[in-house]
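Features reported for this protein in Swiss-Prot:
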type     : residues               : note
DOMAIN   : 18-249                 : domain 'Radical SAM core'
MUTAGEN  : C35 to A               : Unable to incorporate a third 4Fe-4S cluster; when associated with A-39 and A-42
BINDING  : C35, C39, C42          : [4Fe-4S] cluster 1 binding site
MUTAGEN  : C39 to A               : Unable to activate AtsA. No FGly detectable. Binds AtsA with reduced efficiency. Unable to incorporate a third 4Fe-4S cluster; when associated with A-35 and A-42
MUTAGEN  : E85 to A               : Drastic reduction in AtsA activity. Abolition of binding to AtsA. No binding to SAM
MUTAGEN  : P86 to G               : Binding to AtsA reduced to 60%. No binding to SAM. Still catalytically active
VARIANT  : D177 to G              : In strain: Isolate 13 and Isolate N2
VARIANT  : V197 to D              : In strain: Isolate 13 and Isolate N2
BINDING  : C270, C276, C291, C344 : [4Fe-4S] cluster 2 binding site
MUTAGEN  : C291 to A              : Exhibits reduced solubility and drastically reduced activity
ACT_SITE : D292                   : active site, proton acceptor
MUTAGEN  : C331 to A              : Unable to activate AtsA. No FGly detectable. No binding to AtsA
VARIANT  : T333 to A              : In strain: Isolate 13
MUTAGEN  : C334 to A              : Unable to activate AtsA. No FGly detectable. No binding to AtsA
Amino acid sequence: MLNIAALRQQQIPLAAEPRSPVPFHILMKPIGPACNLACRYCYYPQDETPVNKMDDARLEQFIRRYIAAQPAGAREINFVWQGGEPLLAGLSFYKKALALQARYAPDGVTISNSLQTNGTLINDAWCRLFREHGFIIGLGLEGNEALQDYHRPDKRGRSTWSAALRGIDLLHQHQVDFNLLVVVHNEMAAHAAAIYVRLVSLGARYLQFQPLMSEGAALREGYQLSADNWGRFMVGIWRQWRKRCDRGRVFVINIEQAWAQYFTHTSGSCVHSARCGSNLVMESDGQLYACDHLINTEHRLGRLDEQTLAAAVDASVQLPFGQQKSLRRECQTCSVKMVCQGGCPAHLNAAGNNRLCGGYYRFFSDILAPLRPFSRDLNGLKAWRAAFVGTAHTA
């Protein structure tokens, strides 16, 4: 049972947690890099990094202060839980988190939770928790069984495909909303159509594709996604999605976010925002970092108990990588800059260029073609929607 009174006595004194002047999110890693899988491309050096589960005192401090530091007028506060494998924290951990959220949430503010998992530990008890509290689940999966078993084995080198599919089936049975997250690497480039069909056959309505980061174990294993293969794969997904007339039935987040950004001038992804730095990461020991893919000394912002969250957000926003991500000359004259914005700073090569640039250009050029005749405002959005009602195959 969570002892709120005892936790309050352990709090580091704060006269008041000041509000951040800008919206921000913190991705929480309650068990750090701990995981039951041994993915070949994982960016965490698991053999070298100590693993510690977040204790109750730090969990309470984080939730209390994260809620208090949100900008004035915030109507929804989203908690994102990731790992490693965050389910290793245990059911009781998330029940405590939910109780704390309910205690500290101001009147009129909605609390939501998202969790990214490999799916292999999901059971009925987890699904009941997810369903009752409206969790959105992101489930990492390779494109097919052969890819999954080679690239995402368990700690003993055994297959994880069946366990992941069992988790997906349980999410369906309990009517838990989820999306499939697919890490794209060179081996997949020629098989986009088949991979798309297989993923949709699993009943997935939301798909998200993420380029493989070449860091950590990914470098040691020789992974290096090329710009050509990234573009080739994503165009293949786009064309298969159109061919099957899946608009409105299957939501490919990479496409939907770019389309929304074209008309609204705002991005739902830090990767393609005009600047980044407002999506922080906190490890189980309270260390804050500017970016999930830049967990290193250079981008370390300090501990939760060393500063206010508003100060941490301000420091993150001011880091050069966040300020200058789309200021390169080639970006300024690019015809897809409005939805690309230079991509992720973690993808820059030694010359300061995004190593996926050509792939983004090819993909965005294709998917923006149907939108070009329409003005980039809400009137254009309304006109575009009206023009393509019932003609999903042309969009």
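Numbers run from 1 along the shown chain.
Glycine is no exception: its Cβ is also placed from the backbone N, Cα and C atoms.
Original residues only.
Sequence features, as recorded in Swiss-Prot, placed on the structure.
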residue	record	DSSP (3 states)
C35	mutagenesis position	coil
C42	[4Fe-4S] cluster 1 binding site	coil
D177	variant position	coil
V197	variant position	helix
C270	[4Fe-4S] cluster 2 binding site	helix
C291	mutagenesis position	coil
C331	mutagenesis position	helix
C344	[4Fe-4S] cluster 2 binding site	coil
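In this structure, the recorded positions under consideration are C39, V197, C331, C334, and the one with the smallest number of other Cβ atoms within 10 Å of its Cβ is V197. Distance from the CA of C276 ([4Fe-4S] cluster 2 binding site) to the CA of C334 (mutagenesis position) is 19 Å. Over the domain 'Radical SAM core' (18-249) the predicted model carries a mean pLDDT of 92. Note: C270 ([4Fe-4S] cluster 2 binding site) has non-local neighbours C276, S278, N279, C291, C344, i.e. same-chain residues 6+ apart with C-beta under 8 A of its own C-beta.
Annotation for D177 (variant position): same-chain Cβ neighbours under 8 Å, separated by at least 6 residues, are F135, I136, I137, Y206. A separation of roughly 23 Å, to the nearest angstrom, links the Cα atoms of V197 (variant position) and C39 (mutagenesis position). For P86 (mutagenesis position), the same-chain residues that are 6 or more apart in sequence and have a Cβ closer than 8 Å to its Cβ are K29, P30, I31, L115, Q116, T117.
E85 (mutagenesis position) counts 20 other C-beta atoms within 10 Å of its own C-beta, drawing on all protein chains shown. The 10 Å shell around the Cβ of C42 ([4Fe-4S] cluster 1 binding site) contains 21 further Cβ atoms across the protein chains shown. When the recorded positions C42, E85, D292, C331, T333 are ranked by how far their Cα is from the Cα of C35 (mutagenesis position), E85 comes first. When the C-alpha distances from D292 (active site, proton acceptor) to the recorded positions C42, E85, C331, T333 are tabulated, the minimum falls on C42. Sorted by the number of other CB atoms within 10 A, the recorded positions C276, C291, D292 start with D292, the lowest.
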